[in-house]
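Structure record follows, encoded as structure tokens.
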Amino acid sequence: MALTKAEMSEYLFDKLGLSKRDAKELVELFFEEIRRALENGEQVKLSGFGNFDLRDKNQRPGRNPKTGEDIPITARRVVTFRPGQKLKSRVENASPKDE
């Protein structure tokens with residue numbers, strides 16, 4: 001099971017008493033700000049959670065799995081996430097819930 005933006009909005013509605021519309025907008029604005037920062041080449045640091053970074057990957061050789069033909073994989077920029085120590089600890093110490 002995955003946590004969705006809709007579930008996050010519902011949680012804000014329940015816990016903070018925001019209207020459903022405001023809760024949904026808050027979640028959307030939060031993620032939009034992260035997207036904007038990354039698009040502008042900025043690192044995103046969320047204290048107690050982790051960091052979103054941009055990494056430039058060089059061109060490298062690859063292979064077409066269907067034909068076996070050698071093809072170049074073009075250089076590109078990717079987003080990486082490094083969890084913070086607090087998040088790592090909480091996940092490691094959490095007991096998994098039955099699905």
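Just so it is clear, glycine is given a Cβ too, placed from its N, Cα and C backbone atoms.
Remember, it's a predicted structure, so these values are computed and weren't measured experimentally.
Listed in Swiss-Prot is the mutagenesis experiment PRO65 to Leu, annotated as follows: Alters DNA-binding specificity. According to its DSSP assignment, PRO65 (mutagenesis position) is coil. Contacts of PRO65 (mutagenesis position) defined by a Cβ separation under 8 A and a same-chain sequence distance of 6+ are given as none.
Among the mutagenesis entries in Swiss-Prot is LYS66 to Ser, noted as: Alters DNA-binding specificity. For LYS66 (mutagenesis position), no same-chain residue that is 6 or more apart in sequence has a Cβ closer than 8 Å to its Cβ.
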